[in-house]
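This report concerns only the one structure given below.
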Amino acid sequence: MAGGIKVSVWSAVGPGPRCWGAGGGGGATWLLLVVAGCVVCGSADVNVVMLQESQVDMNSSQQFCYKNVLIPKWHDIWTRIQVRVNSSKLVRVTQVDNEEKLKELEQFSIWNFFSSFLKEKLNDTYVNVGLYSTKTCLKVEMIEKDTTYSVTVTRRFDPKLFLVFLLGLTLFFCGDLLSRSQIFYYSTGMSVGIVASLLIVIFMISKFMPKRSPIYVILVGGWSFSLYLIQLVFKNLQEIWRSYWHYLLSYILTVGFMSFAVCYKYGPLENERSINLLTWTLQLLGLGLMYSSIQIPHVAFALIVIALCTKNLEYPIHWLCSTYRRMCKASGKPVPPRLLTEEEYRIQGEVETQKALQELREFCNSPECSAWKTISRIQSPKRFADFVEGSFHLTPNEVSVHEQEYGLGSIFTQDEELSSEEEGSEYPTFTQNNFLT
């Protein structure tokens, strides 16, 4: 009897000749296949320990389940539920969804057999539980005897999630500034070179490989192995720094300098399209970090929508302000223009005259001016040539005539005429000349 199923094995071990294989070895093989199939089909009872938000100490392999009964609230957006397994020696931890999957782990199968060798063996590991996950189960297997371990369930505010959210918010709102910053360009290039140096080497090797070459299979395996090494290093970074800090520091300095040299050779981005692509990439990365750092999906979606609206809010606000100004100008009374005083009129006339004369000199000295055609149309070519060279544009005689007509003498004459006309009035009229002030 195996799992409630009767197995008949007489045909594999009974006497008499059999045609299942040479030397009767096929009968034993058939027996093993039947027994293995029955073991896979059979079901075993699983002893499961229900976890609470506390600590449990064990000294044997055991299965655990945690049932989340609390409904997440809006203030739990950065709350994380973790199951920590801390042991004195190496243990293997497997996470599944429910008890049925735990029963499948207890049954023999080829997949479970090979996957047991691929799973990491750690003495301190964390299992994250989603806030909306109703149940999470895990299996702790002891590798060595005399191993003790503790299983702790915690529900607390995670500052890492908050920092990731701030990083995503910064990338989204400052992506256009960061894409044009040289400091961001060099720091990002050095960081990528330090973290993914092995991936970059494999990528450079693939550039020299011929197309349709079998070596691409090895390169794909190299990519996967490199990603696995990066993940493994980050998980054990603290231990690596404690034991091999001098090698790690030498690696960071060497690869960082090489990455800086490569970035310096190519220089920051100058093409506007490339800058736009980098900006959009940073903004999408920021939105992804914001969504992944918030544990409640609908709150994360709402915050992303608010961020998108806020980012593009300047355009509708600018349009509304310009529309409001146009409406105010259309509905309001026209404001009469302010008239210039005599002093302002005189100053403006002098400034504009000098400006126009200078522009005329520049035009006459430019290749666009036809000198012979201009000279043929004027009465005094020498005077025109002196003016182009910087001489005054009026002769002394013209200045004298202008002063007699519009200068101080003409002003006194006008004042005398006005005084004689107003002698019979009761109150005399005084005329103020702004040219004298």
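Just so it is clear, glycine is given a Cβ too, placed from its N, Cα and C backbone atoms.
Just the original residues are modelled here, none of the noted substitutions.
Listed features, source Swiss-Prot:
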{"type": "MUTAGEN", "residues": "S366 to A or E", "note": "Partial loss of phosphorylation and loss of interaction with RAN-GTP; when associated with A/E-376; A/E-380; A/E-419 and A/E-420"}
{"type": "MUTAGEN", "residues": "S376 to A or E", "note": "Partial loss of phosphorylation and loss of interaction with RAN-GTP; when associated with A/E-366; A/E-380; A/E-419 and A/E-420"}
{"type": "MUTAGEN", "residues": "S380 to A or E", "note": "Partial loss of phosphorylation and loss of interaction with RAN-GTP; when associated with A/E-366; A/E-376; A/E-419 and A/E-420"}
{"type": "MUTAGEN", "residues": "S419 to A or E", "note": "Partial loss of phosphorylation and loss of interaction with RAN; when associated with A/E-366; A/E-376; A/E-380 and A/E-420"}
{"type": "MUTAGEN", "residues": "S420 to A or E", "note": "Partial loss of phosphorylation and loss of interaction with RAN-GTP; when associated with A/E-366; A/E-376; A/E-380 and A/E-419"}
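For S366 (mutagenesis position), no same-chain residue lying six or more positions away in sequence has a CB closer than 8 A to its CB. Classification of S380 (mutagenesis position) by DSSP places it in coil, neither helical nor stranded.
A coil conformation is recorded for S366 (mutagenesis position) in the three-state DSSP classification, outside any helix or strand. Taking all protein chains in view, 11 other C-beta atoms sit within 10 angstroms of the C-beta of S380 (mutagenesis position).
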